[in-house]
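Have a look at the structure below, then the notes.
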Amino acid sequence: MLSTRTAAVAASASPASPWKLGGRSEGGASCDGCRTYRNTLRRRAAPAKVRALPPRRVDAVAMVSNAETETEKEQEEAAAASEELPVMPWATSVASGYTLLRDPHHNKGLAFTEEERDGHYLRGLLPPAVLSQELQIKKFMNTLRQYQTPLQRYIAMMNLQETDERLFYKLLIDNVVELLPFVYTPTVGEACQKYGSIFGRPQGLYVSLKDKGKVLEVLRNWPHRNIQVICVTDGERILGLGDLGCQGMGIPVGKLALYTALGGVDPSVCLPITIDVGTNNEFLLNDEFYIGLRQKRATGEEYDELIEEFMSAVKQFYGEKVLIQFEDFANHNAFDLLEKYSKSHLVFNDDIQGTASVVLAGLLAALKMVGGTLAEQTYLFLGAGEAGTGIAELIALEISKQTNAPIEECRKKVWLVDSKGLIVDSRKGSLQPFKKPWAHEHEPLKTLYDAVQSIKPTVLIGTSGVGRTFTKEIIEAMSSFNERPIIFSLSNPTSHSECTAEQAYTWSQGRSIFASGSPFAPVEYEGKTFVPGQSNNAYIFPGLGLGLVISGAVRVHEDMLLAASKALADQATQDNFEKGSIFPPFTSIRKISAHIAAAVAGKAYELGLATRLPPPSDLVKYAENCMYTPVYRNYR
């Protein structure tokens, strides 16, 4: 369940015991042998002895209650060592002492008080100093800034997440603008490329072809039962970097870290998953450190059967209200999966729907600067994949709702260019299904420049994944027939961006309204400083996810995406516009996410898709109260 602010305050005032349930949540199912084994341990645990001893002697209780078996265990282990037989990996049932310091959910580093150190057998296991959470954040930031490369900072942050979860999230929330590029894009792309080399402690859950027929058992191995948000990838299209196979795990791990830090979703209800069906990346297949299956990527029936088993197992094990976010699937699977499961599961594709929602928000905000409506603009895209067609469809949908015109007519305002040129009606026979709605009557054009000159768009959007394709002549052409050309260079990472912020402002003589997918530094042009907006999906998906969770939504509806876009656009202020930015600053992202969550939840209640009844009277306040707050708790 989501923590509430009230509960967080109560928790900080009322000490709690750092329970550790043997590596599995108490409700977790397992094989008959394991259940028998745990039941035997419970029978030996002698409740009367537990009540007879002081509360702080929990570890002593465990030792007393199992004293009768200690010699037996030692004999078994000695025999196993000599005979090379398997041994039972014994673990304490309460996080205390050495174990507590290595439990990321309960570890507080040097913030354990003197009383906690005595009560939980930490005396001598820590240096004498007691440092507050705030001071530990200051210390870690000082260390982080001394690293020379973004990847070093990424590794340090991931190590912190695996050792002190609350410090990790507090650090990220308090320094979100500085740390976001290291936790997610663009650094996460390099991390995925080198994931095998930097792999330490495993994060998330791996489902592979080896698990076919046993996916439900794999899900049961995860220690938490109350999962509400899953981010899953098959690693075939990681950012703009292509097929990284099993090493794509960095994406769902990073994505869910942002669900928590930016959207306030409790980390214990989040589950990152990678589905490993092989890879066609020859470099990885020949890399001795590659962590995935060493085989070509499965396709067709074999692939579909594993995905179907996975989706069925998730719904069976976690219920209908668990959000499944598809992440970085290749085009040929992404659209099919979204269409197939959107009617039976709570599913969301960030590459298609999340990108579209944040770009639509940027356009709505940009129109506040230039005037006019969505229907009065002409849109030209470079790139016709998941992102490009997803954005185009949401724009057409919003135009349709604003004008009451058929969506087929509204699509005619939007033009797309792919690797073969302008998508036109004469190409329909060779087009992929998701491109066909955008094939309009026009003469064939081979280049983006020709398309710009012919169509004369007011909005130019790049989702091609190919860097430096918005050339000087293209931006100058855009500026020649638009007083304020709107230019979105959305491809990630930075090296793949269609143009830089400096190029957009310089080549348009400071007149363009610019946004990018990757962050760019402020640009000075003729005495004015422009702060480029980052059209980052992280503006949308954390708040969207929170809204779905707090309302108990059972399906994602397109109207929820439109509501999220409008809520984000409303957060941009005149002060942002004067600096050239169409997005609000990330420093207020939790406030932004609360408003987006409220808008999404409100739409869920309006559409009859919410199950948490009755609806709260103040959805914004309710969303804020439901947000996870990563402050250290006191332990009794």
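From the backbone N, Cα and C atoms, a Cβ is placed for every residue, glycine too.
Here Swiss-Prot flags K255 as active site, proton acceptor, drawing on similarity to another entry. Residues annotated as NAD(+) binding site in Swiss-Prot, with similarity to another entry given as evidence: R237, D351, N492. Per Swiss-Prot, the feature divalent metal cation binding site maps to E327, D328, D351; the stated evidence is similarity to another entry. The NADP(+) binding site annotation in Swiss-Prot covers 380-396 and is backed by similarity to another entry. Record note (Swiss-Prot), mutagenesis F140 to I: Decreases kcat 8-fold. Decreases Km for NADP 2-fold, increases Km for malate 2-fold. The unchanged residue is displayed. Looking at Swiss-Prot, you'll find the mutagenesis R237 to L noted as follows: Decreases kcat 530-fold. Increases Km for NADP 36-fold and Km for malate 10-fold. According to Swiss-Prot, the experimentally introduced change K255 to I is described as follows: Increases Km for malate 10-fold, and Km for NADP 15-fold. Decreases kcat 200-fold. Under mutagenesis, Swiss-Prot gives E339 to A with this note: No effect on kcat and Km for NADP. Increases Km for malate 2-fold. Under the heading of mutagenesis, Swiss-Prot lists A387 to G and annotates it as follows: Decreases kcat 48-fold. Increases Km for NADP 4-fold. Increases Km for malate 6-fold. Recorded in Swiss-Prot as a mutagenesis result, A392 to G carries the remark: No effect on kcat. Increases Km for NADP 3.5-fold. Increases Km for malate 2.5-fold. Record note (Swiss-Prot), mutagenesis Q503 to E: No effect on kcat and Km for NADP. Increases Km for malate 2-fold. The unchanged residue is displayed. Looking at Swiss-Prot, you'll find the mutagenesis L544 to F noted as follows: No effect on kcat and Km for NADP. Increases Km for malate 2-fold.
Swiss-Prot feature annotations superimposed on the structure.
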| residue | record | DSSP class |
| --- | --- | --- |
| F140 | mutagenesis position | helix |
| R237 | mutagenesis position | coil |
| K255 | mutagenesis position | helix |
| E327 | divalent metal cation binding site | coil |
| E339 | mutagenesis position | helix |
| D351 | NAD(+) binding site | helix |
| G383 | NADP(+) binding site | coil |
| I395 | NADP(+) binding site | helix |
| L544 | mutagenesis position | helix |
Same chain, |i - j| six or more, Cβ under 8 Å of E386 (NADP(+) binding site); the result in sequence order is R237, N331, A334, F335, N349, D351, I352, T355
Nonlocal residues around T389 (NADP(+) binding site), in sequence order (Cβ under 8 Å, 6 or more apart):
I352, L416, F434, K435, W438
Find the shortest Cα-Cα separation between L544 (mutagenesis position) and the binding-site residues E327, I395, N492, and name the residue that gives it.
E327
Starting from the Cα of A392 (mutagenesis position), work out which of the binding-site residues (E327, D328, L380) are within 10 Å.
L380
As a whole number of Å, the Cα atom of L380 (NADP(+) binding site) is distant from the Cα atom of A387 (mutagenesis position) by 13
Among the recorded positions E327, D328, E339, D351, which residue has the fewest other Cβ atoms within 10 Å of its own Cβ?
E339
Please report how many Å separate the Cα atom of Q503 (mutagenesis position) from that of D328 (divalent metal cation binding site), as a whole number.
29
If we take the residues R237, D351, N492 that the record assigns to NAD(+), their largest CA-CA distance in Å comes out at 12
How big is the Cα-to-Cα gap, in Å, between E339 (mutagenesis position) and D328 (divalent metal cation binding site)?
16
Other than R237, D351, N492 themselves, what residues in this chain have Cβ atoms within 8 Å of the centroid of the NAD(+) site's Cβ atoms?
I238, L239, G240, D328, E386, A387, G465
